[in-house]
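Novice: OK, Swiss-Prot features for this one:
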{"type": "ACT_SITE", "residues": "C430", "note": "active site"}
{"type": "DOMAIN", "residues": "650-817", "note": "domain 'MOSC'"}
{"type": "MUTAGEN", "residues": "G106 to E", "note": "In los5-1; induces a deficiency in stress-induced ABA accumulation"}
{"type": "MUTAGEN", "residues": "K271 to S", "note": "Loss of function"}
{"type": "MUTAGEN", "residues": "C430 to A", "note": "Induces a strong reduction in enzyme activity"}
{"type": "MUTAGEN", "residues": "G469 to E", "note": "In aba3-1; induces a reduced ABA biosynthesis"}
Amino acid sequence: MEAFLKEFGDYYGYPDGPKNIQEIRDTEFKRLDKGVVYLDHAGSTLYSELQMEYIFKDFTSNVFGNPHSQSDISSATSDLIADARHQVLEYFNASPEDYSCLFTSGATAALKLVGETFPWTQDSNFLYTMENHNSVLGIREYALAQGASACAVDIEEAANQPGQLTNSGPSIKVKHRAVQMRNTSKLQKEESRGNAYNLFAFPSECNFSGLRFNLDLVKLMKENTETVLQGSPFSKSKRWMVLIDAAKGCATLPPDLSEYPADFVVLSFYKLFGYPTGLGALLVRNDAAKLLKKTYFSGGTVAASIADIDFVKRRERVEEFFEDGSASFLSIAAIRHGFKLLKSLTPSAIWMHTTSLSIYVKKKLQALRHGNGAAVCVLYGSENLELSSHKSGPTVTFNLKRPDGSWFGYLEVEKLASLSGIQLRTGCFCNPGACAKYLELSHSELRSNVEAGHICWDDNDVINGKPTGAVRVSFGYMSTFEDAKKFIDFIISSFASPPKKTGNGTVVSGRFPQLPSEDLESKESFPSHYLKSITVYPIKSCAGFSVIRWPLCRTGLLHDREWMVQGLTGEILTQKKVPEMSLIKTFIDLEEGLLSVESSRCEDKLHIRIKSDSYNPRNDEFDSHANILENRNEETRINRWFTNAIGRQCKLLRYSSSTSKDCLNRNKSPGLCRDLESNINFANEAQFLLISEESVADLNRRLEAKDEDYKRAHEKLNPHRFRPNLVISGGEPYGEDKWKTVKIGDNHFTSLGGCNRCQMINISNEAGLVKKSNEPLTTLASYRRVKGKILFGTLLRYEIDEKRQCWIGVGEEVNPDIE
C-alpha cells in the first residue's frame, strides 16, 4: 500500500473530507466486513447504512401524502418533491430557468420518453455513438418508424485540446457508419432538412469501457454541426438536439449543464447512491420540452377533461405535462439523504478517490505476465492513465489470456471470483456497440454467434476462438485499496501462470501444478477397481436412492432423471435455484411400479404410479434448451404436493419415452453437452456420472491441508455430494481422467470426459439443513481447471446391447481401457 499512497495519497481516501475512507467503511458499510468485495458499481452502487437510517427515520417520523391531494400533508409532500427537483438540478449545475427535472422510473424510462415524444419526421436524423447502452439504441425504433434516418458514429479526437477550432476545423470529428432507413424511397431535400429536428445521443461515460466522452460535443453539434459532420450525409442537417446518457458517469463526474447545455440528460438514482431503485430522472431544457409531442394523458397531467366528448386541457408546467400518475413520492423523499451524503464528500473528491483505484488496477493488470513472458490481460478503453486527464471513469474492462495466447472465458473468471467473494460483472453489459468495437467482432461474426445460440446472459463466452464479452470491475465512493488489492491478488493466483521448476531445477511455464503427494505418484500397475455403489435420481435435482442392482436402458439407468420440476414461468427448477430440493427423497419400487416421494415439509408421502393414466398428454409444449418435448402433466394433487415441498408454485413433468430426445443442451449451449449420440432423459450432459472414491479422498486431504477451520467445522466429503450414478473403489486418484472406455461387469461404456462442476456441489444437506459454502469448488478450481471448466468425475455413455436385458450391480469388476 505504501507505493500506492506515494502515487495517489493526495487523492485517495477523502483526506480533506468529514470522514476518511476507513471511517466510512467502519461506520457505514459494516456489512462488507463479511468478506464481500463489491466491484460492480457501474451496475449499481451500494447504499450507506447511515443513509438508510436517515431515510427510515424520516419515514417513521413524518407523514407523507399523495401530492395530487390538497391536504396539508399532501401539500407538504408536493413541496418536498419540488425541493428534490432543485437538488437534482443543482447536482448538474443546471438553472431552473433553463431546465426542468422530470422524475421517471429510471434512466431507461427517461430515454423511452424522449424517443416517443421527439418530433420525428421523415427528414429527421438520429445519430448515436457506437458506445451506447441498449436503452439508447431503442430510440432508433421510434426514429425509423417515423421514416427518419439512424446512424451509429465513432468520435475521433485529433488534438490535445478537444473542441478547439483549428485551421481545418474542430479537433473532434464524427465518423459515420452505415445509414439505416426503413423508408428507402425518402428524398432529403435541403430545404426540408433545415426544418426537421435531429437528435444526437452519447454517454458521458461508456458503461462498457469507462471511456469518458468529451462534453464539447454538446456545443459542437449545436453550433458547428457542418464542420463536425463534414463528409457525412448529415452535414447539411440543422436543428440538432443533444441527449447525454449520464446514468454511468454522473456518480463520479456529473456533466456541468451550465457549461455543456445538452437538451436532454438521463440518470438513475441507484447508480448515484444505491437507494432508491426504480427512480430516475430526465433533465430537459425548457425550450426543448416545448417541442416534444406527447399523446397520452393521465391523472395529474390534465387541467380538465370531459369523459364523453373529445376534450382535454393539459397542464402547462413541464413536470405536470409529462409526469403521468402520482409521483413516487416516498422514493423521491429518499433521494434527499443520498444527495446529502454525496455533497459531504463532494463529486470531485469521489472522482479522485475512485479513479485512483481504477488506475492502480489498470497498471497492475498491464504489467502482469505469465511465466513465459506472455501478457495475462488485454484492457479495453482509454490508454491514458493520468488521473488529471478525465479520459476514463473508475471502470476497468478486460479479458484474460492463457500462456499460449488462447482466451480464458469470462464466465470462468466470474465463477472463480464469486468463490473468492468478489462480485464483478461479465458479458457485454447491454452495450453491443462498444462490445463489438473493442472485441473487434464483425457483423458476420456477431450474426454467426447468434446463429450458434449465443444470446445475452448465456454461457457462450468464447466462440471460434474469440471472446463474446469481457470482464468489468468498477469502483464506488466507498471502495478501498484493500478491495482493489484483493482483486489483483485473485487474478494473479487464479490466472497468471508462474514459472514452474522441474526436478532438475530448470524452469518452464506451468499452470496449476499438482500438489506433492505420495498418493499422486504414478504407479506401474493399477489395483483392481470395483463398483462400490449405484444411485438413481428419478427427479432432477432431488435426492436419489441407492440400489444393489438396477436395470439399464437406452437412456442409462432405468427411470434416472425421468421427471423434473418446472416453475410457473416455464423454467427448470434445480438446486441452484431451490437448494431445498435436495431434501426431497425419492424411491422406486420396480415390482409395484411406484415412485415414492417424501419431504419433511409434507405430512404424507407421495406415491405416483409409473405406468398410469394420470399422465395425460396435452397439447402444450415444453421447450427446454431448444428441444421441444411433450408434457406429461400430473394430477393437481401431485403438483400441490411439490408446491408445498419446494415452497413455490410448480408442477412435475415426466419425460415422454415416445419422444426421440437429444441432449437438453443441444443448440442453446454448444459444447456443453457431451452426449450427442444417444438418448438421455433430463440429465444435463450425459447418461452417467462416475466418481472415484480415491479422487474424493485426495480432495479431502487437500481440503484439510488447506484450512484447519474447515477440517474442524465439516465432515469429510462423501462421494455422493457430487450426485454420481456410479461410485468406484480402487485405482489411483484421477485415474479415471485417462479412461477411453470402461467395462463394468458385462456392460460397456464410453468415456465422454470430465464433468464440469458448478456451485451446486457447494450445497450440503447436514441433518436436514441446507448449507452453502465456497467448498469444495474453490479447492477444485485450484488444481482441476481445464480451459475454463472445473472438472471432477467422469461422464459415461452406455453402449446398449439390444439383444439382452442388461443389469448393473454393486461389486462388479471395473475394467478401464486407458488412453
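Heads up, the Cβ atoms here are built off N, Cα and C, so glycines get one too.
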Novice: Measure the Cβ-based neighbour count of C430 (mutagenesis position), defined as the other Cβ atoms within 10 Å of its Cβ.
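Specialist: Excluding its own Cβ, C430 (mutagenesis position) sees 19 Cβ atoms within 10 Å.
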Novice: For G106 (mutagenesis position), just count the other CB atoms lying within 10 A of its CB, please.
Specialist: 21
Novice: Do any residues at least six apart in sequence from G469 (mutagenesis position), in the same chain, have a Cβ closer than 8 Å to its Cβ, and if so which, in order?
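Specialist: Long-range Cβ contacts: Y410, T426, G427, C428, F429, C435, L439, D461.
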Novice: Rounded to an integer, what is the Cα-Cα distance in Å between G106 (mutagenesis position) and C430 (mutagenesis position)?
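Specialist: It is 15 Å, counting Cα to Cα.
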Novice: Return the residues near K271 (mutagenesis position) by Cβ distance under 8 Å, restricted to its own chain and a separation of at least 6 in sequence.
Specialist: S44, T45, A107, A247, K248, C250, A251
